[in-house]
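Notes for the one structure printed next.
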Amino acid sequence: MQHNLIAFLSDVGSADEAHALCKGVMYGVAPAATIVDITHDVAPFDVREGALFLADVPHSFPAHTVICAYVYPETGTATHTIAVRNEKGQLLVGPNNGLLSFALDASPAVECHEVLSPDVMNQPVTPTWYGKDIVAACAAHLAAGTDLAAVGPRIDPKQIVRLPYASASEVEGGIRGEVVRIDRAFGNVWTNIPTHLIGSMLQDGERLEVKIEALSDTVLELPFCKTFGEVDEGQPLLYLNSRGRLALGLNQSNFIEKWPVVPGDSITVSPRVPDSNLGPVLG
């Protein structure tokens, strides 16, 4: 299979030329490739955020994709770049620091190699920019038809560094989860609470209690809605995001500006106390 589509993620930002130079290296190796930007605005050095941004990429991109990703605070050290084939047939290239964790949860690794061959690197390799000279260059060589086995020695997929992912769980009277991501563009809060765990509570218009421990155990009483327009402008709601997880938002406004939670904060969702006459904020 010819992998002539490259999906590219990094933490270098879009304010200067860094991501364009990486693309220049890739086009120099694979001029027929198409390069799609996932994002270059991962928070600097934030491997977990980068991993979360990659989580849905395997589902959304076709099998002939090379997923090229780097958030590489260890650049120039013994942390190696790896190249992986997943069950879907896609190829992934990135540092072995956990960045590929959630993408590989979506489509597990079936073959993995350390990228050690100088033939698939941009020479001379800059120790402070493995992302360009090793990750991007290797991804381009794979897109140009280089065999995966040619990049370096095969390793057991069990050697791929994986980030821990806290699962939501049932607790007395409700479901306990945590904030995993902030939708920066709109200020919505995404949790790790999946549909199957909370489905019995999710009746359209049903009001649920949401306890946010980091905000002095603030409790919100929020309606569950299928979409934002079911509440008035500026009003809070619960909804299922496009990834099938429970999320909190404000219609046409910014949830975290009003309730400033961050990833890792605990959230407990439970059925509304019957006959409660309290407003949206209970505590």
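Cβ atoms here come from the backbone N, Cα and C positions, even for glycine.
Just so you know, the substitutions we noted aren't modelled in this structure.
For reference, Swiss-Prot has these:
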BINDING   ASP11, TYR70, VAL71, TYR72, THR128, TRP129, TYR130, GLY131  substrate binding site
BINDING   GLY131  chloride binding site
MUTAGEN   TYR70 to Thr  Results in a 2-fold reduction of chlorinase activity
MUTAGEN   TRP129 to Phe  It has a reduced activity, however, to a much lesser extent than the Y70T mutant
MUTAGEN   GLY131 to Ser  Loss of chlorinase activity
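Here the features listed in Swiss-Prot are placed on the structure.
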| residue | record | Cβ contacts under 8 Å, 6 or more apart |
| --- | --- | --- |
| ASP11 | substrate binding site | HIS40, ASP41, VAL42, ALA43, PRO44, PHE45, ASP46, GLY50, TYR70, VAL71 |
| TYR72 | substrate binding site | THR79, PRO95, ASN97, TYR130, GLY131, VAL135 |
| THR128 | substrate binding site | THR75, GLY76 |
| TRP129 | mutagenesis position | THR75 |
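DSSP assigns GLY131 (mutagenesis position) to a helical segment in the three-state reduction. Note: the substrate site is recorded as ASP11, TYR70, VAL71, TYR72, THR128, TRP129, TYR130, GLY131; in the same chain, SER10, VAL12, PRO73, THR75, PRO95, LYS132, VAL135 also have Cβ atoms within 8 Å of that site's Cβ centroid. Ranking the recorded positions TYR70, TYR130 by how many other Cβ atoms lie within 10 angstroms of each Cβ puts TYR130 at the bottom. Take the CB of GLY131 (mutagenesis position) and look out to 10 A: across all protein chains shown you find 25 other CB atoms. DSSP assigns VAL71 (substrate binding site) to coil in the three-state reduction, placing it in neither a helix nor a strand. Largest Cα-to-Cα span within the substrate-binding set ASP11, TYR70, VAL71, TYR72, THR128, TRP129, TYR130, GLY131: 14 Å.
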